[in-house]
Each structure stands twice: as C-alpha cells, then as structure tokens.
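**Student:** OK, Swiss-Prot features for this one:
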ACT_SITE  C273  active site
BINDING   R81, Y220, G221, G222, S271, N386, S387, R388  substrate binding site
BINDING   K229, H249, D296  Mn(2+) binding site
BINDING   A272, C273, G274, K275, T276, N277, R388, R419, F514, G515, E516, N517  GTP binding site
MUTAGEN   D75 to N  Significantly reduced carboxykinase activity. The affinity for Mn(2+), OAA and PEP decreases 3.5-, 2.8- and 3-fold compared to the wild-type, respectively
MUTAGEN   D75 to S  Significantly reduced carboxykinase activity. The affinity for Mn(2+), OAA and PEP decreases 3-, 2- and 3-fold compared to the wild-type, respectively
MUTAGEN   D75 to Q  Significantly reduced carboxykinase activity. The affinity for PEP and OAA decreases 9- and 2-fold compared to the wild-type, respectively
MUTAGEN   D75 to A  Significantly reduced carboxykinase activity. The affinity for Mn(2+), OAA and PEP decreases 9-, 2- and 3-fold compared to the wild-type, respectively
Amino acid sequence: MTSATIPGLDTAPTKHQGLLAWVQEVAELTQPDRVVFADGSDEEYERLCAHLVEAGTFQKLNPEKQPNSYLALSDPSDVARVESRTFICTEREIDAGPTNNWMDPAEMRGIMTDLYRGSMRGRTLYVVPFCMGPLDAEDPKLGVEITDSEYVVVSMRTMTRMGRAALDKLGDDGFFVKALHSIGAPLEPGQKDVPWPCNDTKYITHFPETREIWSFGSGYGGNALLGKKCYSLRIASAMAHDEGWLAEHMLILKLISPENKAYFIAAAFPSACGKTNLAMLQPTIEGWRAETVGDDIAWMRFGKDGRLYATNPEFGFFGVAPGTNWSSNPNAMKTIAAGNTVFTNVAKTDDGDVWWEGLEGDPQHLIDWKGNDWTPESGEKAAHPNSRYCTPISQCPTLAPEWDDPQGVPISAILFGGRRKTTVPLITEARDWQHGVFIGATLGSEQTAAAEGKVGTVRRDPMAMLPFLGYNVGDYFAHWINVGKNADESKLPKVFFVNWFRRGDDGRFLWPGFGENSRVLKWAVERIEHKADGKSTPIGIVPTAADLDLEGLDVDPADVDEALAVKPEEWRAELPLIEEWFEFVGEKLPTGLKDEFDALKERLG
C-alpha cells in the first residue's frame, strides 16, 4: 500500500511539512488501514472509549460508583515497565553510561525498522500531538506520538495537553519530539482481534541526540504513553543537560503556614516510598495546609529573579492503585471518585465497582485482574501490584492554583528520600548544594518486592532517577553540581534527606508517617526561615526531638529519638557501599563527589 492509498493522509489538519513527511514515512512502513489525527475533543474521547468497550479492551464501570470510568485488563505478559528492554542509543556508548542498556543507534534502527514493517496492518494509525507543561509557557516542549493503540490515545488525553491546541502550538515549522509506538500486532483480513494486543518482542528505545523515542510490542503504561517517563525524564533529562535546566522524578508540594506563607517543595523518592501520598499530604498540625502541584515529574529552571522554578509537565495522575485508600491518601481517593478514570489491572466487584489490595472493604467475590473469579480463599492478589488509575489532575481537591502557571513555582526545598530500616535519620539537612548533590547521588532504598532481587538489599537509586536517566550518570551528577555553581547561592533551595521508614529492633516503624510527615516538613521550612535549631552531625544537620513540633502526637519520645539518631558505626558500614557505587559510576564521577565522600569518611573517624 502506498501513501496515496492510505485514507486520512491527504486530509491532515496541519501544514507542518516535517510532521507530514514523518507521518507519511511511518505509514508507508507500518501499513495501517487509515490515518487519524487526534483532536483531543470530548466527542473523540467518548467515541474511542465506546470502540474500546466494543473491542473488549474496556469494561464500562457502574456510573453510580465510578462515573464515566472504565476498566482495562492487560495481557499477563504486559504489566509494567521493562527495564531490561529499555535502551538509550547514543552514538558513543560512554554517553549512555553504566546505568543504561546501550546499542548502536544504526543497529537499533535496523532491528526496529524490521519490526515496524507492516506492524499496523488492519489497524488505525493515530497521530497524537501533545504538549508537556502549560501550552502558554515561554518554551513549550511539544511532542507527537504515532500509535496504533486507542488505549494510548485516550490515556494521553488524560496525561498530557493533547490534541488540536498542541498541534496549533506547533505551527508550520515548530520543533517536536518524535515518539513512535506500535503494539506490534497486525491483523490479517478477517482475523479476530484480542482484548489486549501486544507482542512478545518488546523494545523501548530512546535516541537522546535526535530527541526520538521508538517503542514496540507493549501497550502498557510507561512503555506506551511516551509522554510519561520516555519524554518527561529520559529525553527531557538530555535536553535539560544541554539547555541548563533539570528534568527530575519529583513531586511538587505547596505547604502553607498559619501566617499564610507558601513554600514549594520538590521531592524525589524511588517507587513505593510514598511520593503520591506526600504530594497530596493532609497536614496534622494546627494551622498548616498543603496543596498539590504534581506527584511524579518536576521540570526546573532558573527564573529571572535567580530562583529555581518548577513545573509539572503532566496533566493527569498515573498512580499505583494498591495501597491507596481513604486513610493513606484521601485526596487521591477523592480525585478518583470524581470519575473520568481509566483503571488498568485492578479487580472488579459484582456491582461494577473497582477494588484493590489495601482498599477498605472485605469483598467475598471479585473478578481479578486476569479476568477470573476471585474469593479470599484464592490465595493470590486480586489486583496486580502495579495496577494503575489514570485520572485528570484537575479533579484533585487540593490542587494548587499555581499548578498550571507557565512560569512554574519557586522551589524553597528539595527532599531526597528512600526506604531504609536503619542508618538514615528521619530528616537531615545538607551543609550546602554540593553536599546535597552527594546525598541525592548516594540515595539508596531497600527493595520491596522479591522479584526485584533480594528483599531488604539496598539498591542505589540516584535522585530516584536510576531507570530514567537519558545519559551518563556521572555527567548527570556533574550537571547537578554545575547548576548550583552557576546560581546565586543565597537563592538556591535547601536540600534535605528524609526517611519515613526507620524501624525499631522489633521491626515496628518508629515514625507514624503519612499526614504526620507535615511535622518534619515544618522543621525544614523553619530551617529555611532560620527559625529552628538542629545539631551538626557527621552526615549533616539533624533536629533533636525538641526541635520538632510533636504537639498532640501519640508517639513514644524514645521512638522519636531513635528515628533521629545518627549512629557512626552504621554509617561506617555504609561507606564501602557508597564506594562500590561510585566505582560503578566510573571515570565520569565528578571530583566534587569524591571530595564529599572523603570528607564524610573523615568526619566519621
């Protein structure tokens, strides 16, 4: 089939020659039945959802329980990001660095071009223009995803500013990131489709130097919604390195004091460390309030006033469902309850509602994520551990009015945090920016699921970016240091290291966490205002229990002391682990971080 015979190619709603040429090239390669430019309208969304219901991909949920919401159950082989099939293809291997899978770009293009050949036969090729961050930003970052998945089109409408407005912003010659996606499941004439088409062969490939993403074989989440981690972190981190800004795996929170002063905080935590819960915090201390700017990604650059400003480039939440409930995260539950949600791989109740592990209620019968009958005796989880809700951010009851500000919000503090049973205190303040970079660069978190390796072993996850770096980790650390060097030191955010997960000898959590974490954040903002004390320790400045506002908190004071304790012998045991990590980073490790390591060693004696 030539381009002349592919319906929809000749009626494109754009004069952008670069875009048109690319769409034609992809259509000739992948051989779809038709080409459709997504416009992002309500009518299109409803039409595609109805099509997905008809195809068996979506089940419409009970509108009284979940208004205008749907459930999708994926193929059991296609349930999560696949780090082993994720590649960074730079011209030189060293530019991808030791934390990434690398292949020569020409070789990868050859392999994937063969896979794409005819891969959309029997399907529709959708052209999905989108903008990361506000459309009226000074330097809007645009992308176009080509996909053969309706699930992707409807999800991209929730997760990004997608459709006609983004296409108009592109104009006739604007730059955009090319994001090509195919599930790799062509249909022969008369062949019956399956509810969740995908391919056993999977590649999620990034070409940072040409700002391109090629994904094949997966219809799921971050592998297929290419604005998510692929663009907003892997490609954007490379763009940020070249252009002098930061693209980070961070929530953005607005904390408001009783005096009505607002502080914006960015925080990087690895998965399963409570990022979304903190982003939607409900403070437990009198007079303090919190609002949400973002729960996953922060793009940060310096404003004209010399302060660091952050933007959430996303338009929705793509949250992990299990563990989310009315006590751990009431604001997430209210956001979901407003409707317009696509759930993936959660369980379904007999009355057409959804359920997952950790949710209130004690169902006696469900249809599980594999589509099978489930009872409490089944002996396996009803919802997949990585099951998701995809919901518009505009429905969040605590959404900060500044969330859509094209200038972003000025950041007062950056938090790094992981899940550590021992060693790391509840909160530590870095001595200065470079020391803060050292803290982020050595961030470790205990594995939480047996599948990821031995439970309890500490995996280094620098700035919580290990799976998301678009270039060499050593160059990334150097970039962070340079960002600080090129700034007015007095205007840089303070950096803190937090650990909500420290345990006592008997294995219980020493700190209650969740809304009580507002007490820890209060100390951080009081440090910014020079109103709170802390004691200097070998690892940084740590509060005593007396420095924290513990009024009305029902916790044993000895537990708080233990949560804040700095034990030199535990830190001395940490040193060889940090050294091993730095050796892995290799020759590109900045001298500044070696200096910080030597200074820590010396302070520990």
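The backbone N, Cα and C atoms fix where each Cβ goes, and this holds for glycine too.
Modelled residues match the original; the substitutions are not represented.
Fair warning: this is a prediction, and the values are worked out from it, not measured in the lab.
Neighbours and distances for these, please.
**Tutor:** Listed in sequence order, G417, G418, R419, S445, W500, F501 are the same-chain residues at least 6 apart in sequence whose CB falls under 8 Å from the CB of C273 (active site).
Over all protein chains present, the Cβ of R388 (substrate binding site) has 28 other Cβ atoms lying within 10 Å.
When Cβ atoms from all protein chains are considered, those within 10 Å of H249 (Mn(2+) binding site) total 25, not counting its own.
For D75 (mutagenesis position), the same-chain residues lying six or more positions away in sequence with a CB closer than 8 A to its CB are V194, W196, P197, C198, G219.
In the three-state DSSP reading, D75 (mutagenesis position) counts as coil.
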**Student:** In Å, rounded, how far does the Cα of R81 (substrate binding site) sit from the Cα of H249 (Mn(2+) binding site)?
**Tutor:** 15
**Student:** Cα-Cα separation of N386 (substrate binding site) and A272 (GTP binding site), in Å?
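**Tutor:** Answer for this pair: 10 Å between alpha carbons.
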**Student:** Roughly how many angstrom lie between the C-alpha atoms of G222 (substrate binding site) and F514 (GTP binding site)?
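**Tutor:** That separation, Cα to Cα, works out to 27 Å.
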**Student:** Using a 10 Å radius around its CB, how many other CB atoms surround E516 (GTP binding site)?
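**Tutor:** Neighbour count, Cβ to Cβ under the 10 Å cut-off: 19.
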**Student:** Pick from S271, T276, N386, S387: which of these binding-site residues has the biggest number of other Cβ atoms within 10 Å of its Cβ?
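**Tutor:** That would be S387, with the most Cβ atoms nearby.
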**Student:** Compute the C-alpha separation of R388 (substrate binding site) from H249 (Mn(2+) binding site), stating it in Å without decimals.
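**Tutor:** Answer for this pair: 18 Å between alpha carbons.
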**Student:** Of R81, K229, the binding-site residues given in the record, which has the fewest other CB atoms within 10 A of its CB?
**Tutor:** R81
**Student:** Could you find out if DSSP has F514 (GTP binding site) as helix, strand or coil?
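**Tutor:** Once the DSSP labels are grouped into three classes, F514 (GTP binding site) ends up as helix.
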**Student:** With the cut-off set at 10 Å between Cβ atoms, which of these binding-site residues ends up with the most neighbours? Options: Y220, F514.
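**Tutor:** The residue with the most neighbouring Cβ atoms within 10 Å is Y220.
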